[in-house]
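All remarks here apply to the structure that follows.
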Amino acid sequence: MTTQDVIVNDQNDQKQCSNDVIFRSRLPDIYIPNHLPLHDYIFENISEFAAKPCLINGPTGEVYTYADVHVTSRKLAAGLHNLGVKQHDVVMILLPNSPEVVLTFLAASFIGAITTSANPFFTPAEISKQAKASAAKLIVTQSRYVDKIKNLQNDGVLIVTTDSDAIPENCLRFSELTQSEEPRVDSIPEKISPEDVVALPFSSGTTGLPKGVMLTHKGLVTSVAQQVDGENPNLYFNRDDVILCVLPMFHIYALNSIMLCSLRVGATILIMPKFEITLLLEQIQRCKVTVAMVVPPIVLAIAKSPETEKYDLSSVRMVKSGAAPLGKELEDAISAKFPNAKLGQGYGMTEAGPVLAMSLGFAKEPFPVKSGACGTVVRNAEMKILDPDTGDSLPRNKPGEICIRGNQIMKGYLNDPLATASTIDKDGWLHTGDVGFIDDDDELFIVDRLKELIKYKGFQVAPAELESLLIGHPEINDVAVVAMKEEDAGEVPVAFVVRSKDSNISEDEIKQFVSKQVVFYKRINKVFFTDSIPKAPSGKILRKDLRARLANGLMN
């Protein structure tokens, strides 16, 4: 529903009134126990499913029950504490997807510590920068990555490796820490405040330098509850579900919407360390995956792969995509591959914890939804759309900057009050930098990012719109559209295109394909053919890398 709220701000003893158009979920608000520490909330109902499979290690087939995960994470918490990791200390996870990611995150939470996760394929300099910025005291990793971080030992950073074989010199063995006396963990932490930070992901840096995002116990409890709690949860997971986790767990989407949401409801998580299309399809068939949480590059690979015809994918009842909008053509293609699945999207950003909106088609009692929509605002939260030029809130069907307010958003950026103040205003609204609108049925549609909009002679051109058209062409495997400087127009849209296998589609053919479907100022000016589109682990296109190619004359 939408309400016209009169908001009164007291500034210098002068009251000022303004009408804000605020959007809320079509689902009713629910009670959220966000006074609890995250681990207590996650395991609140564990007695009901302690013997049930919790984690399946895809490569090995090893299964951990909920009781195994609970006990082992508590023992690991005691082991970390014995090494000197205290409340508010930071533990870095430098691992591919594995059960140890789950165990380490929960163990840190138990002792009031904070986890920051980094991509193990980062360069040594990138890892070092994050470790130092977060003041990491201990790093959990695999032996093959130790060379990247061993210089940090000079600063007193401890390194724990998860390998079962021989470990590098001066490193500790993960398995030894999990054999510590488990009951001692109860007396370890001081009282954990709901406002204490529990996770410190670093934002993708697609519009600036990476910054530590402080997510609290209260924030993550709220975010998980907004998704999976209540009589009619927005994201209906159940204890019989097998949830696919192929998205990187060092990204907040997998950490929250897959790992934490699954643990809360007692579902089984199938953990896969990397995406490989044939292996993915084999595991879906073998483990009878019911929920596939994906991002557009994976959707694209599945939709365009002939391998899918060889496997039984009928167990999948839900396919949820996030990180970037899907076009209708891609939605239709993936629906054909998963005939029994509901397909929908969610919308989030790290700073929002991360979920702002989610398809109500995923609810236990689903609502009708439209193709291309990114869902409706989550319950127990508020959303508004602002005019980027005037700052006024906008009514339905008017595109503007998306803003969100609620207990789930970040506490702020680590050691960066200026960046925090420019993102969260004095009234608690988080400004996303994304452009979208809410229609007559409360559904959110993303237009693009403010800074990614192309300005052609004053006209705004949204890259996502053109990408959606282009990806529907059968001879195009992947695409990204960015702005290129042009003296007359200011900026013109250009496309980086990955041809489909055996395709020889030309630049002129692509231009004509688009020109027939858009107004004159949205026409593609140039096409550059490339082997791949650079993307962040979250699936978002790294447009700044493509703009750098243009600036350096390295288009092809």
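Cβ atoms here come from the backbone N, Cα and C positions, even for glycine.
Look at Swiss-Prot and you will find Ser203, Ser204, Gly205, Thr206, Thr207, Lys211, Gln345, Gly346, Thr350, Asp434, Arg449, Lys540 tagged as ATP binding site. In three-state terms derived from DSSP, Arg449 (mutagenesis position) belongs to an extended strand segment.
Under the three-state DSSP scheme, Gly346 ((E)-4-coumaroyl-AMP binding site) falls in the strand class. Here Swiss-Prot flags Tyr253, Ser257, Ala323, Gln345, Gly346, Thr350, Met358, Lys451, Lys455 as (E)-4-coumaroyl-AMP binding site, drawing on similarity to another entry.
Classification of Lys274 (CoA binding site) by DSSP places it in coil, neither helical nor stranded. Of all Cβ atoms in the protein chains displayed, 12 besides its own lie within 10 Å of the Cβ of Lys274 (CoA binding site). Under the heading CoA binding site, Swiss-Prot lists Lys274, Lys457, Gly458, citing similarity to another entry as support.
Listed in Swiss-Prot as a mutagenesis experiment, Lys211 to Ser is described as follows: Drastically reduces the activity.
While the structure shown retains the original residue, Swiss-Prot records the mutagenesis experiment Met293 to Ala or Pro with this note: Affects the substrate specificity. Cβ neighbour count for Met293 (mutagenesis position): 23 (other Cβ atoms within 10 Å of its Cβ, all protein chains included).
Under DSSP, Lys320 (mutagenesis position) is assigned to a strand (E or B) in the three-state scheme. In Swiss-Prot, a mutagenesis experiment is listed as Lys320 to Leu or Ala, annotated with the note Affects the substrate specificity.
A mutagenesis experiment is reported in Swiss-Prot for this position, Glu401 to Gln, and the note states: Slighlty reduces the substrate specificity. Annotation for Glu401 (mutagenesis position): spatial neighbours Ile385, Leu386, Asp387, Pro388, His431, Thr432, Gly433, Asp434, Val435, Leu450, criterion Cβ-Cβ under 8 Å with sequence separation of six or more.
Where Swiss-Prot documents Cys403 to Ala as a mutagenesis experiment, the accompanying text is: Significantly reduces the substrate specificity. Neighbours of Cys403 (mutagenesis position), defined as other CB atoms within 10 A of its CB across all chains, total 24.
For the published mutagenesis Arg449 to Gln, Swiss-Prot gives the following note: Drastically reduces the activity.
In the three-state DSSP scheme, Lys457 (mutagenesis position) falls into the coil class. Experimental mutagenesis at this site is recorded by Swiss-Prot as Lys457 to Ser, annotated: Drastically reduces the activity.
Mutagenesis annotation in Swiss-Prot: Lys540 to Asn, described as Abolishes the activity; the structure shown retains the original residue.
It is Gln345 that, of the binding-site residues Ser203, Gln345, Thr350, has its Cβ surrounded by the most other Cβ atoms within 10 Å. Less than 8 angstroms from the CB of Gly346 ((E)-4-coumaroyl-AMP binding site) sit Ser257, Lys320, Ser321, Gly322, Val355, Ala357, Met358, Ser359, Cys374, Gly375, each of them six or more residues away in the same chain. Met293 (mutagenesis position) has Tyr253 nearby among the recorded positions Ser203, Lys211, Tyr253, Arg449, Lys457, Lys540, counting only those with a Cα within 10 angstroms of its own Cα. Near Tyr253 ((E)-4-coumaroyl-AMP binding site), with the C-alpha within 10 Å of its C-alpha, lie none of the recorded positions Ser203, Lys274, Gln345, Arg449, Lys540. Met293 (mutagenesis position) carries a strand DSSP state (E or B).
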